[in-house]
Amino acid sequence: EDCIPKWKGCVNRHGDCCEGLECWKRRRSFEVCVPKTPKT
């Protein structure tokens, strides 16, 4: 199964984002795969 590219929805598929991406809940919106932010 293909991974989910950047800015595409990942609702109910939190583990399916492509490498380097993470599922993020946008405010007043749905969950999308976004580039992982460095944890500082």
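Yeah, the Cβs are placed from backbone N, Cα and C, and that goes for glycine too.
Around the Cβ of Lys8 (mutagenesis position), the number of neighbouring Cβ atoms within 10 Å comes to 14. A mutagenesis experiment is reported in Swiss-Prot for this position, Lys8 to Ala, and the note states: 1.7-fold decrease in ability to inhibit rASIC1a channel.
Per Swiss-Prot, mutagenesis Trp24 to Ala is noted as: 170-fold decrease in ability to inhibit rASIC1a channel. DSSP gives Trp24 (mutagenesis position) a strand state.
The Cβ of Lys25 (mutagenesis position) has 12 neighbouring Cβ atoms from other residues within 10 Å, across all protein chains displayed. Under its mutagenesis annotations, Swiss-Prot gives Lys25 to Ala the following note: No change in ability to inhibit rASIC1a channel.
Swiss-Prot documents Arg26 to Ala as a published mutagenesis change and attaches the note Loss of ability to inhibit rASIC1a at low concentration and gain of function as a positive modulator at high concentrations (>100 nM), probably by stabilizing the open state of the channel. The Cβ neighbour count for Arg26 (mutagenesis position), using a 10 Å radius and every protein chain shown, is 10.
Listed in Swiss-Prot is the mutagenesis experiment Arg27 to Ala, annotated as follows: 165-fold decrease in ability to inhibit rASIC1a channel. A sphere of 10 angstroms centred on the C-beta of Arg27 (mutagenesis position) encloses 4 other C-beta atoms.
In Swiss-Prot, a published mutagenesis experiment is listed as Arg28 to Ala, annotated 14.5-fold decrease in ability to inhibit rASIC1a channel. Counting Cβ atoms from all protein chains shown, Arg28 (mutagenesis position) has 5 others lying within 10 Å of its own Cβ.
Ser29 to Ala appears in Swiss-Prot as a published mutagenesis result, with the remark: Does not significantly modify the ability to inhibit rASIC1a channel. The number of other Cβ atoms within 10 Å of the Cβ belonging to Ser29 (mutagenesis position), over all protein chains shown, comes to 9.
For Phe30 (mutagenesis position), other Cβ atoms within 10 Å of its Cβ number 9. In three-state terms derived from DSSP, Phe30 (mutagenesis position) belongs to neither a helical nor a strand segment and is classed as coil. Quoted from Swiss-Prot, the note attached to the mutagenesis of Phe30 to Ala states: Loss of ability to inhibit rASIC1a at low concentration and gain of function as a positive modulator at high concentrations, probably by stabilizing the open state of the channel.
Residue environment of Glu31 (mutagenesis position) contains 16 other Cβ atoms, counted within 10 Å of its Cβ in all protein chains. According to Swiss-Prot, the mutagenesis experiment Glu31 to Ala carries the following note: 2.2-fold decrease in ability to inhibit rASIC1a channel.
While the structure shown retains the original residue, Swiss-Prot records the mutagenesis experiment Val32 to Ala with this note: 17.9-fold decrease in ability to inhibit rASIC1a channel, probably due to structural perturbations. Val32 (mutagenesis position) is surrounded by 20 other CB atoms, counting those within 10 A of its CB over all protein chains shown.
Within the same chain, no residue at least 6 positions away in sequence has its Cβ under 8 Å from that of Thr37 (mutagenesis position). Annotation of the mutagenesis experiment Thr37 to Ala in Swiss-Prot: Does not significantly modify the ability to inhibit rASIC1a channel.
For the mutagenesis experiment Pro38 to Ala, the note given by Swiss-Prot reads: 3.9-fold decrease in ability to inhibit rASIC1a channel. Proximity of Pro38 (mutagenesis position) to non-local residues of its own chain (separation of 6 or more, Cβ distance below 8 Å) is seen for none.
A straight line from the CA of Phe30 (mutagenesis position) to the CA of Trp24 (mutagenesis position) spans 8 Å.
Here the Cβ of Trp24 (mutagenesis position) has 16 other Cβ atoms within 10 Å, regardless of which shown protein chain they belong to.
When the CA atoms are compared, the mutagenesis positions lying within 10 A of Lys8 (mutagenesis position) are Glu31, out of the candidates Lys25, Arg26, Arg27, Arg28, Ser29, Glu31.
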